[in-house]
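As written in Swiss-Prot, here are the features:
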MUTAGEN   K117 to R  Abolishes acetylation; when associated with R-120 and R-125
MUTAGEN   K120 to R  Abolishes acetylation; when associated with R-117 and R-125
MUTAGEN   K125 to R  Abolishes acetylation; when associated with R-117 and R-120
MUTAGEN   L132 to E  Abolishes interaction with and repression of CEBPA and inhibition of adipogenesis
MUTAGEN   K185 to R  Abrogates methylation by SETD7. Loss of interaction with L3MBTL3. Loss of ubiquitination by the CRL4-DCAF5 E3 ubiquitin ligase complex
MUTAGEN   S364 to A  Abrogates in vitro phosphorylation by CHEK2 and CHEK2-dependent stabilization of E2F1 upon DNA damage
MUTAGEN   S403 to A  Decreased phosphorylation by GSK3B, leading to abolished interaction with USP11 and subsequent deubiquitination
MUTAGEN   Y411 to C  No retinoblastoma protein binding. No effect on interaction with and repression of CEBPA
MUTAGEN   T433 to A  Decreased phosphorylation by GSK3B
Amino acid sequence: MALAGAPAGGPCAPALEALLGAGALRLLDSSQIVIISAAQDASAPPAPTGPAAPAAGPCDPDLLLFATPQAPRPTPSAPRPALGRPPVKRRLDLETDHQYLAESSGPARGRGRHPGKGVKSPGEKSRYETSLNLTTKRFLELLSHSADGVVDLNWAAEVLKVQKRRIYDITNVLEGIQLIAKKSKNHIQWLGSHTTVGVGGRLEGLTQDLRQLQESEQQLDHLMNICTTQLRLLSEDTDSQRLAYVTCQDLRSIADPAEQMVMVIKAPPETQLQAVDSSENFQISLKSKQGPIDVFLCPEETVGGISPGKTPSQEVTSEEENRATDSATIVSPPPSSPPSSLTTDPSQSLLSLEQEPLLSRMGSLRAPVDEDRLSPLVAADSLLEHVREDFSGLLPEEFISLSPPHEALDYHFGLEEGEGIRDLFDCDFGDLTPLDF
């Protein structure tokens, strides 16, 4: 190693060489040495050199050596550490549940974790079982089973197997929101809902009522299905269409005429019906946009009289009853009777309301008919042929036909104050002789 930074033959060079030769200094090849020496007096003799040289006296120069520290040179096989980062001391082991393990594990410092800590014993309760939420639910369940809503807190703590202070925590909250009230020190009463007292019996009764309603609903659905099937067969079956009619006797057999009034409603399709059932009276509202609505009264059959559904009877006392007879007429005649057509034109009405008292005294107008067999009403012309002789003394010789007959839509219009019934028909009533009664 060469010395640099000092002139050759300087006073410090021999001393430094002596130190290096003796092995007193261990320097590397890359070490740098800085030598600082003090000035020497020129009159002083030179100091001897060599290992046996005496120590320098007060006049000897001071020699200060400074070496720059250097890190050891890395070997070519070792990886060079990254600048600014500490060397990696851990590695990732994916086979040990993603845990970082040290390369060399030393003895654990401090107190180690007990191996049995965190493992619950079989008899230990979970956190949810001891929670206040579950305890409150169980306490309210005890309140619901109480007959009068009063619960002893000591008994509740024993049943729930919890500390009494937790029962007090629950009761304090419930008392604060006015759901319970303290009867005494250890007794509380439920005030939230009085329906909870004895709710089991009421629940059983309501369940039974619901079961009965479901059975009734199923029975009604079954009857509605039967009626729907019968109506479809009645309207679609050819053999059943000829029997699609109803008589006054059928209507009177449904209800007692002495206590109930039977009314027949003849309405066009798509008629809206609204019924209001109140405690005082019963109201029915009908509304139709397709045509007029006819309402007929089914009269009560008197003793010795004949049903209006068989032949015209003198028992009919109003125009509504005459119209009820028309509605009860057979739509299609049975096979035993000859086919005939029924018309409801005003020209075929027999008598007015003023002539009916006279007919009531004429017993000959009653034609004998079979009570067991029903026949449709015949036309007015055929009836006049049978009773023409009986009317000879009371009525004119001929009836005037009111023509042309009006249709259903013609009755939607009314008459003015100066018009009468003759203005509805194109005929002359001047030749008619007034009837004197």
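Every residue gets a Cβ built from N, Cα and C, even glycine.
Original residues throughout; no substitutions modelled.
Cα of L132 (mutagenesis position) to Cα of K185 (mutagenesis position): a span of 22 Å. Non-local contacts of K185 (mutagenesis position) by the CB criterion (under 8 A, 6+ apart in sequence, same chain) are absent. There are 13 other Cβ atoms within 10 Å of the Cβ belonging to L132 (mutagenesis position).
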